[in-house]
Amino acid sequence: MLQTAEAPWSQAETQSAHALFRKAYQRELDGLLATVQAQASQITQIDDLWKLHDFLSAKRHEIDGKYDDRQSVIIFVFAQLLKEGLVQAEELTFLAADKQSKIKALARL
């Protein structure tokens, strides 16, 4: 069961959190795909290709590190996803009010 320092996560919260993580991940990948398609259509030189490669390498590292659902960081991950617009505050209603408040506060930092 997922936990924060304040309160344990219920099974329903845990399942909903995983579902929202998957949804946010897919949103990010969809956006990345659109960006890459647009950039790829503009490639005219080999330097453009290497820039796209560097961009993709950096994005892969960023994305691989972002979607971490370990108990110790899950609140922070949701705050980051909220800050980046990959999840909306309304999508966090499956969480207890104290957890929602903490995520929203962290997203404002």
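Using N, Cα and C of the backbone, Cβ positions are placed for all residues, glycine too.
Original residues fill every noted site, and no substitution is shown.
Among the sequence features in Swiss-Prot, the mutagenesis site TRP9 to Leu is noted as follows: Wild-type role in conversion of OCP-R to OCP-O.
Less than 8 angstroms from the CB of HIS53 (mutagenesis position) sits no same-chain residue that is six or more residues away. One entry in Swiss-Prot concerns the mutagenesis experiment HIS53 to Leu. Its note says: About 50% conversion of OCP-R to OCP-O.
The mutagenesis experiment ASP54 to Leu is recorded by Swiss-Prot, whose note states: About 25% conversion of OCP-R to OCP-O. Its Cβ placed at the centre, ASP54 (mutagenesis position) has 10 other Cβ atoms within 10 Å.
The annotation that Swiss-Prot gives for the mutagenesis experiment ASP54 to Glu reads: About 75% conversion of OCP-R to OCP-O.
A mutagenesis experiment is reported in Swiss-Prot for this position, ARG60 to Lys or Leu, and the note states: Almost no conversion of OCP-R to OCP-O. Taking all protein chains in view, 11 other C-beta atoms sit within 10 angstroms of the C-beta of ARG60 (mutagenesis position). In the three-state DSSP reading, ARG60 (mutagenesis position) counts as helix.
Residue pair ARG60 (mutagenesis position) / ASP54 (mutagenesis position) shows a Cα separation of 10 Å.
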